[in-house]
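Trainee: One structure, pasted below without further comment.
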Amino acid sequence: MGLFGKTQEKPPKELVNEWSLKIRKEMRVVDRQIRDIQREEEKVKRSVKDAAKKGQKDVCIVLAKEMIRSRKAVSKLYASKAHMNSVLMGMKNQLAVLRVAGSLQKSTEVMKAMQSLVKIPEIQATMRELSKEMMKAGIIEEMLEDTFESMDDQEEMEEEAEMEIDRILFEITAGALGKAPSKVTDALPEPEPPGAMAASEDEEEEEEALEAMQSRLATLRS
């Protein structure tokens, strides 16, 4: 570290351009991930409406928690995009410095952004590879592994669930519900066609459908 070009096989300008291309590619991956999670969330919303109409309080709560997890995952992905934009700006600055000084320089901004990006599971492998290349080039210093960030996630999740369930149910049902119901008698938005409620689904099938939905969301967030 510090000796620019010590083990470099490519010119600095070529390295910076390659890093920028990889970052943009990962941004597209993140965009797809966000869209997939949001599409699945729409399905969850419809399931919450159905469960509310049937007075299935436990199902409403489980699905609301899934939505909280999904929205939290989407927020983290948007944050990762912001960090990637910071790295891209840093790469532009490196090219400007390279033209003047003839070598790459250390960047605290890039360092901070990369420290955050290597913790994002969806892009972790690529970001670790990039960080190693940037360390060799002297742009960033060696980063320590930080594995403690998500230790309190479960506890925070429970607290958030208690606070957010009512709000989410109110939001999904356009105000027809303010909290998880014990029995719903009020008309909800987008009512079922006549006769649809008469044929209630088998309980086991509903459980399987719920588990399948949870599994899909967990896969998208992983």
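Placed from the backbone N, Cα and C atoms, the Cβ positions cover glycine too.
Keep in mind the model shows the original residues, not the substituted ones.
What you are looking at is a predicted structure, and each value in this text was computed from that prediction instead of being measured.
In case it helps, Swiss-Prot gives these features for our protein:
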MUTAGEN   ARG28 to Ser  Impairs HIV-1 release; when associated with 24-S-A-25
MUTAGEN   VAL48 to Asp  Induces assembly with CHMP2A into helical tubes in vitro; when associated with D-64. Enhances inhibition of HIV-1 budding in vivo; when associated with D-168 and D-169
MUTAGEN   LYS54 to Ser  Abolishes dimerization; when associated with N-56; E-59 and 62-D-E-63
MUTAGEN   GLN56 to Asn  Abolishes dimerization; when associated with S-54; E-59 and 62-D-E-63
MUTAGEN   VAL59 to Glu  Abolishes dimerization; when associated with S-54; N-56 and 62-D-E-63
MUTAGEN   VAL59 to Asp  Abolishes interaction with CHMP2A and assembly into helical tubes in vitro; when associated with D-62; D-168 and D-169
MUTAGEN   VAL62 to Asp  Abolishes interaction with CHMP2A and assembly into helical tubes in vitro; when associated with D-59; D-168 and D-169
MUTAGEN   ALA64 to Asp  Induces assembly with CHMP2A into helical tubes in vitro; when associated with D-48
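On this model, are these features tucked inside or out on the surface, and what's nearby?
Mentor: Mapped onto three states, the DSSP output places ARG28 (mutagenesis position) in helix. Applying an 8 A CB threshold to same-chain residues 6 or more apart, the list for ARG28 (mutagenesis position) is empty.
For the recorded site, VAL48 (mutagenesis position), the DSSP three-state label reads helix. Of all Cβ atoms in the protein chains displayed, 26 besides its own lie within 10 Å of the Cβ of VAL48 (mutagenesis position).
All protein chains included, LYS54 (mutagenesis position) registers 17 other Cβ atoms within 10 Å of its own Cβ.
The Cβ neighbour count for GLN56 (mutagenesis position), using a 10 Å radius and every protein chain shown, is 22.
When secondary structure is read from DSSP and collapsed to three states, VAL59 (mutagenesis position) falls in the helix class.
For VAL59 (mutagenesis position), the number of other Cβ atoms no farther than 10 Å from its own Cβ, over all displayed protein chains, is 20.
Around the Cβ of VAL62 (mutagenesis position), a 10 Å sphere holds 21 further Cβ atoms from the protein chains shown.
According to its DSSP assignment, ALA64 (mutagenesis position) is helical.
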Trainee: To the nearest Å, how far is the Cα of VAL62 (mutagenesis position) from the Cα of VAL48 (mutagenesis position)?
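Mentor: Per the Cα atoms, VAL62 (mutagenesis position) and VAL48 (mutagenesis position) stand 9 Å apart.
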Trainee: Quick check for you: of the mutagenesis positions VAL48, LYS54, GLN56, which have their Cα within 10 Å of the Cα of ALA64 (mutagenesis position)?
Mentor: VAL48
Trainee: Including all protein chains displayed, how many Cβ atoms other than that of ALA64 (mutagenesis position) lie within 10 Å of its Cβ?
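Mentor: Here the count is 23.
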